[in-house]
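Novice: Please see the structure below; I have some questions.
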Amino acid sequence: MSHGKGTDMLPEIAAAVGFLSSLLRTRGCVSEQRLKVFSGALQEALTEHYKHHWFPEKPSKGSGYRCIRINHKMDPIISRVASQIGLSQPQLHQLLPSELTLWVDPYEVSYRIGEDGSICVLYEEAPLAASCGLLTCKNQVLLGRSSPSKNYVMAVSS
């Protein structure tokens, strides 16, 4: 069940927007005022785009839909928002990597530049279940366990 509330995904969207804005900022071709408008518009666009595709109880569900992708072709959401601040397609292609994948999922935002690049995590938060004492595989590794606890079933036969 999707929560449908924009506030549930604000940290993840803020991380994605901040990352994309920083990529535009590094070239120095976009003014801070235009970046501010871009960031606000992108935050709104992503919140609207993801609102029925956000599943905190199953973070990987809908991941492909939420993925922001530039593969020599500009992601349509980035393209639309950039046009609001007067950035053309050729300008966008000069400012952003030619290959970028940005995954915006509940509890984690990560990216990869290039097809063979390493995946880097921008934002990570423990799911609510993990913070309530339930051990996930990842949490067990962090706690130093080499494998999950084993449950044994004893059967008695006569």
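Each Cβ is built from the backbone N, Cα and C atoms, and glycine gets one as well.
Nope, none of those substitutions made it into this model, it's the original residues.
Under the heading of mutagenesis, Swiss-Prot lists H53 to A and annotates it as follows: Impairs interaction with CNOT7 and CNOT8. One mutagenesis experiment named in Swiss-Prot is Y65 to A, and its note says Abolishes interaction with CNOT7 and CNOT8. Among the mutagenesis results in Swiss-Prot, D75 to A has the note: Abolishes interaction with CNOT7 and CNOT8. The residue drawn here is the original one. Under mutagenesis, Swiss-Prot gives W103 to A with this note: Abolishes interaction with CNOT7 and CNOT8; impairs anti-proliferative activity. Here the residue is the original one, while Swiss-Prot reports the published mutagenesis D105 to A with the comment Impairs interaction with CNOT7 and CNOT8. According to Swiss-Prot, the mutagenesis experiment E115 to A carries the annotation: Impairs interaction with CNOT7. Inhibits CNOT7 mRNA deadenylase activity. Among the mutagenesis entries in Swiss-Prot is S149 to A, noted as: Impairs phosphorylation by MAPK14, and decreases PIN1-binding.
Can you walk me through where each of these features ends up in the structure?
Specialist: Over all protein chains present, the Cβ of H53 (mutagenesis position) has 15 other Cβ atoms lying within 10 Å.
Annotation for Y65 (mutagenesis position): same-chain Cβ neighbours under 8 Å, separated by at least 6 residues, are Y50, H53.
Within 10 Å of the Cβ of D75 (mutagenesis position) there are 20 other Cβ atoms, across all protein chains.
The secondary structure of W103 (mutagenesis position), as reduced to three states from DSSP, is extended strand. In sequence order, S63, R66, C67, V109, S110, Y111 make up the list of same-chain residues 6 or more apart from W103 (mutagenesis position) whose Cβ falls under 8 Å from its Cβ.
All protein chains considered, the CB of D105 (mutagenesis position) has 22 other CB atoms within 10 Å.
The DSSP secondary structure for E115 (mutagenesis position) is coil. Listed in sequence order, the residues of the same chain lying 6 or more apart from E115 (mutagenesis position) and placing their CB within less than 8 Å of its CB are E99.
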Novice: Cα-Cα, whole number of Å: D105 (mutagenesis position) versus D75 (mutagenesis position)?
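Specialist: D105 (mutagenesis position) and D75 (mutagenesis position) have their Cα atoms 17 Å apart.
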Novice: State the three-class DSSP label for Y65 (mutagenesis position), counting H, G and I as helix, E and B as strand, and everything else as coil.
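Specialist: In the DSSP reduction, Y65 (mutagenesis position) maps to helix.
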